[in-house]
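Enquirer: Here Swiss-Prot flags 71-362 as domain 'ABC transmembrane type-1', drawing on sequence analysis. The mutagenesis experiment Glu261 to Lys is recorded by Swiss-Prot, whose note states: In als1-1; loss of aluminum tolerance. The domain 'ABC transporter' annotation in Swiss-Prot covers 396-633. Taken from Swiss-Prot, the feature ATP binding site covers Gly431, Pro432, Ser433, Gly434, Gly435, Gly436, Lys437, Thr438, and the record attributes it to sequence analysis.
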Amino acid sequence: MGNKKLLTGGSSKTHGSGSSYRDPLLQNQEDKPKANGSENGLNDLEHGVVEAANVGFGRVFALAKPDAGKLVIGTIALLIGSTTNLLVPKFGGMIIDIVSRDVKTPEQQTESLIAVRNAVVIILLIVVIGSICTALRAWLFNSASERVVARLRKDLFRHLMHQEIAFYDVTKTGELLSRLSEDTQIIKNAATTNLSEALRNVTTALIGVGFMFTSSWKLTLLALVVVPVISVAVKQFGRYLRELSHTTQAAAAVAASIAEESFGAVRTVRSFAKESYMVSQYSKKVDETLKLGLKQAVLVGLFFGGLNAAFTLSVITVVSYGAYLTIYGSMTVGALTSFILYSLTVGSSVSSLSSLYTTAMKAAGASRRVFQILDRVSSMSSSGDKCPVGNPDGDVELNDVWFAYPSRPSHMILKGISLRLTPGSKVALVGPSGGGKTTIANLIERFYDPLKGKILLNGVSLMEISHQYLHKQISIVSQEPILFNCSVEENIAYGFDGEASFTDIENAAKMANAHEFIEAFPDKYNTVVGERGLRLSGGQKQRIAIARALLTNPSVLLLDEATSALDAESEYLVQDAMDSLMAGRTVLVIAHRLSTVKTADCVAVISDGEVAEKGTHDELLSLNGIYTNLVKRQLQSSSSVTTL
């Protein structure tokens, strides 16, 4: 309704309504203790960012701690499998030495054939044992990885659900979805599957080097000359890649956020013919991600190309020197063959470790983003445990309440609001748009805490009341209610504590004037309403939301009337349902209808965060002030006198 929106309040401190006024609370904001657990305090709410966490791999691997027993068994299987794989070159070299002998007599030939057969049998046994251990290792580590990602996603989602509303004011939904899906998947691979492969390659490399020493210590030392150089290169490469990966994932999250927003607002996009614009915006962010990805690809390509060149030159050098030793009798052909096989196996393992290190650095970037949320402490405590005894009669009091949204701390919305809602009373909030009407409702619902002052329910501060108890006593019905993508029955029963009977659900729907249109659906109460209730009209969503509030039977009702978006019939049905909902309850209504204001016990006009006028409808008209002007303006803009 533009500047015709209204709000109620109580007595307030009067400091004037000029825009130049700056309240004294703002002077002390920097001195207030910061409730947020991050180093930047509430800075992440003001700027939309949280300081990235420094996450060691020990913390990532700790995610698999509940599966430690299975991973130990998997590690034992891994060690056995790695050892068996390295025994094959040893017996292969023995076969080469056997067939290289100078065999002259039939007895020697028979002896050689028996020796070869025995070696082949041993190799087959080694392969069978190694295959069984490899299968066992893969099963245990992969099953553990699935449990790791499930636990991580549950923990992350649980933590997100307990963040304060202000956190969601500044955080994009697409970014959170990216952390829940993509980042957790990367961490899953690092914590288990990649760990398995890393252990296998490390074990293979160490055991392989041991066998290389038994074959020729001279060749082994020559082969290990390149290791220090490669180690330094890998460390520097990994450090740079970790930062680049973190930046790439952040850019991808922005693109995901644009996509999520576009899908959620597809009707708005279509109504303005902005499909091409949204595609362009998404493409720009994808191109930014692509640019970073291509930079990463070039870096990885150069690194692995150099690594391959170093290994290849090392192998050529070792083989050349090995041939020299063989020619001069210091090694047998079989020993040289075994050594070459060992060196190739070790080289392959080290090369795989480099690849795994690259993946691990990407996981480190993802881990920073995930643990950044897991380490974040909500700036609002929900640890109150009081449940006021006696009749929950809905006595609400705002006492000298000051408030500024955490995302805009320099802009004070409420300036010393004091307001009393006596049990069973109906208080209408009216006033110019932006005055603070919705903010008052948000504070009573405890979506935010005031900077100064108190809000009491039945004489107890909201901050001391149990989170569950508070929201069973207070219910809110907004202009644009949000429904969940489930059945009508499930949506109505959503706020009910326990298992709601179908009879109770049906009665609530009847009181909300929703039963008739629900019964007209082919699936009746089993009808799925779609995401955010998009398959229903505005009036239908309103009435289901009213039925949901009726079923919870709150003692305090916060109501934001919605009339401008409804046709006359829907408006009548919704208003009639609201009248049923308000009966016998303490009601705070952000009023848009003249009929609502007339029947209110108290009307409060909120202007510039203060209560400018307060009284009944007739009392305020007699003042010839802001309220009178609002009524006159509405009457001039419409031939109907039913709305305000």
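Keep in mind that glycine also has a Cβ here, set from the backbone N, Cα and C atoms.
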Enquirer: Across the domain 'ABC transporter' (396-633), what does the mean pLDDT come to, as a whole number?
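Expert: Here the predicted model's pLDDT, averaged over the domain 'ABC transporter' (396-633), is 84.
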Enquirer: Report the same-chain neighbours of Glu261 (mutagenesis position): residues 6+ apart in sequence with Cβ closer than 8 Å to its Cβ, ordered by sequence.
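Expert: In sequence order, Lys172, Thr173, Gly174 meet the Cβ cut-off.
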Enquirer: Just name the most isolated of the binding-site residues Gly431, Gly434, Gly436, going by other Cβ atoms within 10 Å of its Cβ.
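Expert: Each of the binding-site residues Gly431, Gly434, Gly436 was scored by Cβ atoms within 10 Å; lowest is Gly434.
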Enquirer: So, three-state DSSP: helix, strand or coil for Pro432 (ATP binding site)?
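Expert: Note: Pro432 (ATP binding site) is coil by DSSP, not helix or strand.
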Enquirer: Minimum Cβ neighbour count within 10 Å among the binding-site residues Pro432, Gly435: which residue?
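Expert: Selected from the binding-site residues Pro432, Gly435 on minimum Cβ neighbours within 10 Å: Pro432.
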Enquirer: Could you say which of the binding-site residues Ser433, Lys437, Thr438 has its Cβ with the most other Cβ atoms inside 10 Å?
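Expert: Top count of Cβ atoms within 10 Å goes to Lys437.
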